[in-house]
Structure formats: structure tokens, C-alpha cells
Amino acid sequence: MAYPGHPGAGGGYYPGGYGGAPGGPSFPGQTQDPLYGYFASVAGQDGQIDADELQRCLTQSGIAGGYKPFNLETCRLMVSMLDRDMSGTMGFNEFKELWAVLNGWRQHFISFDSDRSGTVDPQELQKALTTMGFRLNPQTVNSIAKRYSTSGKITFDDYIACCVKLRALTDSFRRRDSAQQGMVNFSYDDFIQCVMTV
């Protein structure tokens with residue numbers, strides 16, 4: 001079974017692979033990366049940032065454009081999406097991966113915000129998810145739209161939170177679906193860990 005955003009998915013949206021070395025101290029040339037200044041301005045001595053620092057970093061960078069800056073819960077989701085070592089932080093390489101994904105999702109959001117209201121409606125969300133390779137039944141899309149909308153509209157921050165959660169849960173599911181059949185068996189603890197860490 002091909003998963004959205006992964007090689008062989010057809011219609012996947014995420015650029016590149018999901019691999020990436022964990023962050024850490026800078027390496028030669030890293031300080032020349034234009035993103036490093038944003039990252040280094042909030043990172044501690046360990047070269048890692050947590051959700052609070054990520055929120056400050058993304059706000060300073062202006063990646064949200066004219067949209068409201070990301071709230072802390074969305075930043076927690078972003079960290080958890082790339083937190084492969086379960087440290088609650090991300091290094092510079094993970095930050096760069098996040099930056100690329102966020103830029104792609106922002107462009108995607110803009111392309112589906114046809115009336116330029118700064119929001120997407122549930123029908124636009126369904127089209128967006130379909131073009132990202134998610135094949136979800138209408139009831140699932142309806143549940144997602146209800147979870148992330150306010151008065152029937154989904155803001156940029158909520159759209160990003162939705163994309164982050166879908167990617168993280170899909171990645172978690174894919175790791176457990178070794179036969180790629182679209183079905184897995186979870187122990188209760190494994191299931192709780194999967195959904196509570198996203």
C-alpha cells in the first residue's frame with residue numbers, strides 16, 4: 001500500500017524523504033545557511049529547540065506570512081512530528097526539514113484559499129487532502145473538518161496543525177504496516193503512545 005507523501009504514493013505532496021540526521025552542534029557551512037540565524041537565535045547550547053523556542057523562531061522568521069503566528073499547540077505538534085528520539089526537541093536538520101514542509105503546506109493552503117479569505121472551507125480541505133494523496137472517506141474528512149474549523153472555516157494555523165497531525169499519524173501507521181496492506185494491529189499502549197505523542 002502506498003501512503004500519502006511517501007515514495008510510490010502517487011499524488012504525494014511532501015518533497016524529499018523523511019530521513020534526516022538528528023540536530024546537534026553546527027558543522028562547517030551550517031552557519032552560512034540562511035535558516036541558521038533564525039534557529040540559532042533561540043536554540044540553547046545543546047543546539048536543540050523546544051516548542052516554545054520553535055514558536056518564537058517561526059514568528060521571528062515570518063514564515064506564516066500575513067497569517068496569524070502559529071500557536072503553541074501547533075508548534076508542539078510540529079516538534080512531535082519530527083521528534084524521532086522522543087526528546088521533545090528538534091535540531092537544526094529537523095528544523096530545515098520542517099521549514100521545507102511548512103513552505104510547501106503554505107503554498108498548498110494559498111492555492112486552495114480560492115476566495116483569498118485566509119481560510120479554507122471543508123470542501124477546499126477535502127480537495128487539498130486529496131491532492132496530497134490522502135484517500136479518506138467522506139465521514140473521516142467531515143470529522144477532520146469539524147475538529148479543525150471554527151464557524152465552518154479553517155485558518156492557516158489550524159490547516160497546518162491538521163497537516164502535521166495527518167503526516168505524523170500516517171508515518172506512525174506506516175512504520176507498523178510492514179506488509180503495506182493498510183491495516184495494523186496495535187497493543188493498547190502502542191496505540192496510546194502513537195496518538196498521545198502527536
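Every residue, even glycine, has its Cβ placed from backbone N, Cα and C.
When secondary structure is read from DSSP and collapsed to three states, Glu124 (mutagenesis position) falls in the helix class. There are 20 other Cβ atoms within 10 Å of the Cβ belonging to Glu124 (mutagenesis position). Under the heading Ca(2+) 2 binding site, Swiss-Prot lists Asp113, Asp115, Ser117, Thr119, Glu124, citing sequence analysis as support.
According to Swiss-Prot, the domain 'EF-hand 1' annotation covers 29-64, on the basis of sequence analysis. The residues of the domain 'EF-hand 1' (29-64), classed with DSSP into helix (H, G, I), strand (E, B) and coil, number 19 helix, 1 strand, 16 coil.
According to Swiss-Prot, the domain 'EF-hand 3' annotation covers 100-135. The domain 'EF-hand 3' (100-135) scores a mean pLDDT of 91 in the predicted structure.
What Swiss-Prot records for 134-169 is domain 'EF-hand 4'. Remote same-chain residues near the domain 'EF-hand 4' (134-169) are listed as 4-5, 14, 64, 67-71, 73-74, 77-78, 80-81, 101-102, 105-106, 109, 117-122, 125-126, 128, 194-195, 198 (criterion: CB distance under 8 Å, separation of at least six residues from the stretch ends).
Cβ contacts within 10 Å of Trp99 (mutagenesis position), excluding its own Cβ and spanning all protein chains shown: 18. DSSP assigns Trp99 (mutagenesis position) to a helix in the three-state reduction. According to Swiss-Prot, the mutagenesis experiment Trp99 to Gly carries this note: No significant effect.
Here Swiss-Prot describes Trp105 to Gly as a published mutagenesis experiment; the accompanying note says: Reduced affinity for calcium, resulting in reduced interaction with ANXA7 and strongly reduced modulation of RYR2 channel activity. In the three-state DSSP classification, Trp105 (mutagenesis position) falls within a helix. For Trp105 (mutagenesis position), the same-chain residues 6+ apart in sequence whose C-beta sits under 8 angstroms from its C-beta are Tyr159, Ile160, Cys163.
Record note (Swiss-Prot) on the mutagenesis of Glu124 to Ala: Strongly reduced modulation of RYR2 channel activity.
Under mutagenesis, Swiss-Prot gives Ser178 to Asp with this note: Increases calcium-sensitivity and promotes interaction with sarcoplasmic reticulum membranes. Summarising the environment of Ser178 (mutagenesis position), the number of other Cβ atoms within 10 Å of its Cβ, over all protein chains shown, is 8.
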| note | Students should find that the Cα atoms of Asp113 (Ca(2+) 2 binding site) and Glu124 (mutagenesis position) sit apart, in Å rounded to an integer, by 7
| Helix, strand or coil at Asp113 (Ca(2+) 2 binding site) [DSSP, three-state] | coil
| Among Ser117, Thr119, the one of these binding-site residues whose Cβ has the fewest neighbouring Cβ atoms within 10 Å | Ser117
| Shell of the Ca(2+) 2 site beyond Asp113, Asp115, Ser117, Thr119, Glu124, same chain only (C-beta within 8 angstroms of their C-beta centre) | Phe112, Ser114, Arg116, Gly118, Val120, Asp121, Lys153
| said: Give me the CA-CA distance between Ser117 (Ca(2+) 2 binding site) and Trp99 (mutagenesis position), in Å, as a whole number. | reply: 24
| task | Compare the Cα of Glu124 (mutagenesis position) against each of the recorded positions Trp99, Asp115, Ser178 and report the nearest. | result | Asp115
